[in-house]
Amino acid sequence: MRSALSNRTPRRFRSRDWFDNPDHIDMTALYLERFMNYGITPEELRSGKPIIGIAQTGSDISPCNRIHLDLVQRVRDGIRDAGGIPMEFPVHPIFENCRRPTAALDRNLSYLGLVETLHGYPIDAVVLTTGCDKTTPAGIMAATTVNIPAIVLSGGPMLDGWHENELVGSGTVIWRSRRKLAAGEITEEEFIDRAASSAPSAGHCNTMGTASTMNAVAEALGLSLTGCAAIPAPYRERGQMAYKTGQRIVDLAYDDVKPLDILTKQAFENAIALVAAAGGSTNAQPHIVAMARHAGVEITADDWRAAYDIPLIVNMQPAGKYLGERFHRAGGAPAVLWELLQQGRLHGDVLTVTGKTMSENLQGRETSDREVIFPYHEPLAEKAGFLVLKGNLFDFAIMKSSVIGEEFRKRYLSQPGQEGVFEARAIVFDGSDDYHKRINDPALEIDERCILVIRGAGPIGWPGSAEVVNMQPPDHLLKKGIMSLPTLGDGRQSGTADSPSILNASPESAIGGGLSWLRTGDTIRIDLNTGRCDALVDEATIAARKQDGIPAVPATMTPWQEIYRAHASQLDTGGVLEFAVKYQDLAAKLPRHNH
């Protein structure tokens, strides 16, 4: 990674059109004038040095990313020392745990705001600060649309959580404790105590939830410095990584290496392979598709199918045992990518922000901790990729095979002669309010041969698509020790959940997808061997039910929700704003003057 300031090829950066434009000296004066009120000099802005934006996602309302309020000074130091001029600006907040009705609304909203900032202001390159789930794809989508040099800096996971000498992972402990509470095994106070124990420091989720998955994806795509994703937020290496990232973005600005130079089809295939091997979040599916679409790359169901046979080699909750600190010490994402490279499951010749190929970045990155990162041919589990399903209820859905536990496998997938095939009676809920109201209703007669179905949870129905598919069984089953039932829905589930749900079903119920005509009591047949999921309902009955119309969804509550509902795609195509994907390489043309 280059650090010397000499040997750089001089460039006229786009910011010069604002700050040093001899054809419009009056406009130059206007643009310069107000920046001086906080002490920056006109000589700095007219020096020809690149203006490096720092897209600040940290705030008090975004606690997973709040570490960036401290890290930003090290980013600034790196930029200054490498010969750039830093300019920090705020990004629309995204916080999965707290945002109602769902933070899925915020990914595209953050994307829109960031596109306007990067395109309309004198920014030559950008450091994308990331952490919580959707901050990573939102930033990458925007930087790709504008297509200025960009680099991703994760804030890193929290330290490992401990409760009574037991590792407790953020998010995952919520779903597991919720079941224990319903079964009468713990009190409400113990529930809160376990949850608090899982969050001992600054940082994002310390499990292999969506946050850790997407920051590892940024590395697999080649958009982060090697080893960036997994460094825990409080570690000294995190500040050092922030400094190095600040340095490197200046080199990228001079070299004019842009996202579209890096984000090839092969780069996205690398990301998909990484998600499988790490037991990553199912939310990676719409996010990877969305990033790819904004890069002009098509990712289809076949790309996910191609990675299905990749084994689970990362022993990290929710699919495994350990948490973020141990994963970092075991080598993090580079060690996982190294394993994939050795087996020919990674494109090693792709370009990355280091200026080197992926193969060059991974030299010497083999793990020394085989309790955390298993050998490829001695994995934690076989076939850990997302299982893609289709049938008369939807054209596309996925199932996270890496979290299929022994209890679930024995009960549903081990019938002699019918391994991997099961039938279940559908219990249909219209949204999570309906689920919470009726799940313990004795009239439903829910037993272990039922499948819980939730609809109205997709991009249009919710709106935004909600993490509600990982429904737990009714209390009477939990008290019998039955901790999970098959679940299905047109929404999503938390990446920290350990439920082998069928989710992201597209098209969703709210636009007439097959779940809209499903009824409680119908039999659903699921064949994991062929990737089929069908309701055993005859065509005449289906046609008659369709005449009843689509189940009602909640009213739109905000202007943005109205815009979102009018333009968002389905989860199989990334949940993007369909009108936005046609806008690419915006920085190739400067915006017109404002006066």
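From the backbone N, Cα and C atoms, a Cβ is placed for every residue, glycine too.
Nothing has been swapped: the model has the original residues at all the noted spots.
What Swiss-Prot annotates here:
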type    : residues        : note
BINDING : C64, C132, C205 : [2Fe-2S] cluster binding site
BINDING : E96, D133, E467 : Mg(2+) binding site
MUTAGEN : C64 to S        : Strong decrease in activity. Does not bind iron-sulfur cluster
MUTAGEN : C132 to S       : Almost loss of activity. Does not bind iron-sulfur cluster
MUTAGEN : C205 to S       : Strong decrease in activity. Does not bind iron-sulfur cluster
MUTAGEN : C450 to S       : Slight decrease in activity. Does not affect binding of iron-sulfur cluster
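Rounded to the nearest whole angstrom, the C-alpha distance between D133 (Mg(2+) binding site) and C205 (mutagenesis position) is 9. For the recorded positions C64, E96, C132, C450, E467, a Cα-Cα cutoff of 10 angstroms around C205 (mutagenesis position) retains C64, C132. Neighbour counts were taken as the number of other C-beta atoms within 10 angstroms of each residue's C-beta; across the mutagenesis positions C132, C205, C450, the minimum falls on C450. Checking each of the mutagenesis positions C64, C132, C450 against E467 (Mg(2+) binding site) by C-alpha distance, the shortest gap belongs to C132. Report note: the Mg(2+) site is defined by E96, D133, E467, and the residues of the same chain whose CB lies within 8 Å of the CB centroid of those residues, excluding them, are N97, T102, A103, A104, C132, K134, G209, T210, N283, R492, S494, G495. Counted within 10 Å of its Cβ, the other Cβ atoms near E467 (Mg(2+) binding site) come to 25, all protein chains included. Those same-chain residues not listed among C64, C132, C205 yet with C-beta within 8 angstroms of the centroid of the [2Fe-2S] cluster site C-beta atoms are P63, N65, F95, E96, N97, G131, D133, S170, G203, H204, G209, A211. Of all Cβ atoms in the protein chains displayed, 26 besides its own lie within 10 Å of the Cβ of E96 (Mg(2+) binding site).
C132 (mutagenesis position) and C450 (mutagenesis position) are 34 Å apart (CA-CA, integer value). Secondary structure at C64 (mutagenesis position), taken from DSSP and collapsed to helix, strand or coil, is helix.
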